[in-house]
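Colleague: Dumping what Swiss-Prot says about this protein:
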MUTAGEN   F6 to A  Abolishes binding to IGFBP3 and increases insulin sensitivity
MUTAGEN   S7 to A  Abolishes neuroprotective activity and dimerization. No effect on insulin sensitivity
MUTAGEN   C8 to K or R  No effect on neuroprotective activity
MUTAGEN   L10 to D  Abolishes secretion
MUTAGEN   L11 to R  Abolishes secretion
Amino acid sequence: MAPRGFSCLLLLTSEIDLPVKRRA
């Protein structure tokens with residue numbers, strides 16, 4: 001598994017997940 005791809009995906013999911021949790 002590529003570290004760059006994983007960190008990029010993790011960053012994207014965390015950025016999308018945080019606002020959703022705050023709104024919920």
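Every residue, even glycine, has its Cβ placed from backbone N, Cα and C.
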Colleague: Once the DSSP letters are reduced so that anything not helix or strand counts as coil, what is L11 (mutagenesis position)?
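Modeller: The three-state answer is helix.
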Colleague: Around F6 (mutagenesis position), how many other CB atoms lie within 10 A of its CB?
Modeller: 10
Colleague: Note down the number of other Cβ atoms within 10 Å of the Cβ of S7 (mutagenesis position), including every protein chain shown.
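Modeller: S7 (mutagenesis position): 10 neighbouring Cβ atoms within 10 Å.
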Colleague: Give the number of CB atoms, excluding that of L10 (mutagenesis position) itself, located within 10 Å of its CB.
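Modeller: L10 (mutagenesis position) is surrounded by 10 other Cβ atoms within 10 Å.
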Colleague: State the count of C-beta atoms found within 10 angstroms of the C-beta of C8 (mutagenesis position), not counting that atom itself.
Modeller: 11
